Amino acid sequence: MLNRYPLWKYLMVFFAIITAALYALPNIYGEDPAIQVTGARGASVDMSTLDAVTTALDKEQLSHKSIALENGSILVRFNDTDTQISARDVISEALGKDTIVALNLAPSTPDWLEAIGASPLKLGLDLRGGVHFLMEVDMDAAMEKLVGQQEEAFRSELREAKIRYRAIRPSGKEAVEVLLRNEEQLAEAKAMLEKNHPDMLFVESDSNGRYALTATFTEQRLQEIRNYAVEQNITILRNRVNELGVAEPLVQRQGASRIVVELPGVQDTARAKEILGATATLEFREVDDKADLSAAANGRAPAGSEIKMDRDGRPVVLKKRVILGGQSITDASSSVDEYGRPQVNISLDSEGGNKMSAFSKKNIGKLMATVFAEYKDSGRRTPEGKVILDKHEEVINQATIQSALGRNFRITGIDSAAEAHNLALLLRAGALIAPISIVEERTIGPSMGQQNIDMGIQACIWGMVAVMLFTLLYYRGFGLIANIALMANLVLIIGVMSMIPGATMTLPGIAGIVLTVGMAVDANVLIFERIREELRDGRSPQQAIHQGYANAFSTIADANITTLITAIILFAVGTGAVKGFAVTLSIGILTSMFTAIIGTRCIVNLIYGGKRVDKLSI
């Protein structure tokens, strides 16, 4: 019999729409301003932490809707954002540096919906408000640092092998040149270094009594270095974001050397920019106490040493070899010494502790300097438009090694408590592998985000109203069926997106929904026009319905599959905003095919199937 579906098809459509509606429902309930408290660096929060938070809020008379310990973190809900911001400062002061206190928005989803895993869609930066940074990793500086490390490695290895050399110096941006005394030493050095460094290419040259060995990295190794610089910087930026206390941040790679950082809900954008863009780190160097100070004042330093200035502008001669860098620091905190001066307490990892212990044992009575290094925007750009960074280094502390140092010690010579606090924060989060510059900054206020939501919803509503009026007036009864399918399609899109872990609704995503609303009716228009053609050809209403759906299917499938391929390509090659549009469009294409072909057919079959029909309302 024509136009009859088996029972399972009706049940499939019914349960699909009901399931989507349940998962879309949490988006109606909205969100509460909240604070999330989690442990820092592996620490955990427990009931004692919960009591401390409650006590701190009660002491300052800050009211809250609820407070609970859930999944290893404390969630405090508030009635308004003003109380939320005040409470963040109070809780941070009460708990100290062992916790991360983050502003958040907690969904007001009922427990029965949470029990089935239903949660509202996450809103992107353009809808929620916040700050967007596009950062570029300075690969030239990364290579300069690596070449310097290779110079030191070559010096140590040649000394250990007792091969005498004239000089070791950089050659260009990505190579090291070793000058030897004779041909025999050149051959020995090449054999030894090739064995120790299989990822480098060594080319020897012998002209006019100049014996040189030029070492360059293989192309594969260069690519690994570049990838490592970007990936490590991403990890460190994530640590810094955690220190800032931002919930649900986005830190991801874009292209070969760029990183996107999005911080939803951040109000203090200047502070975020200061911490994320900072390139400060520490180096511990041995002071060359045998150097001629008068020569140093004129800018001359002995071989193996270099001149750095202290904060008073006086020259200090330091050995080029770095005892320890910021990468060995596992923890740092700011405090004051017995004289009330700011200081930073440093803890090293086991390898760094062993290096510091071994060095200090051999150099008791000698001076060790703490060098503060930072890259700053020079205001200049390359012909390609890249920001040129200048490296600023200064000696902030010189101390005599009184005894063997271990994994924990302190540094002084810092100007202010605020500087000590910032330096400790950066050292805790980790030193950047290569300096970064902010090439794009965009701030979206919460009111602008809400305006985007309101305008997006209005566009969706008016788009649906216009389409529904047209189909209702032009196709009458069948137009009403198409309108029911259109509303079901919208529920399916929101429901499916709410089910996808990590899916984010953005303004381009809303544009994708509005576009899908128009596209969803296309399939119904094709079907209804085919039914009209079949009726004009003299077929009965039942045959016209059957042939209309059957003949229109291939056209609908072809059109939607080609659009789906385009959406997949957009997702594969696009950035954040384009990806959001592509995801929504892809889901919309699939759901519109489902509702237009199967959904409307179910309704049509229920109304007309198995009955004698003389006329169709189309």
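For all residues, glycine too, the Cβ spot is worked out from N, Cα and C.
None of the substitutions listed is reflected here, since the structure keeps the original residues.
Taken residue by residue with DSSP, Asp206 (mutagenesis position) is part of a strand. For Asp206 (mutagenesis position), applying a Cβ distance below 8 Å and a minimum sequence separation of six or more within one chain yields Glu183, Leu186, Ala212. For the published mutagenesis Asp206 to Asn, Swiss-Prot gives the following note: Nearly abolishes protein translocation.
Looking at Swiss-Prot, you'll find the mutagenesis Arg240 to Met noted as follows: Nearly abolishes protein translocation.
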Local Cβ density at Arg240 (mutagenesis position) - other Cβ atoms counted within 10 Å: 23
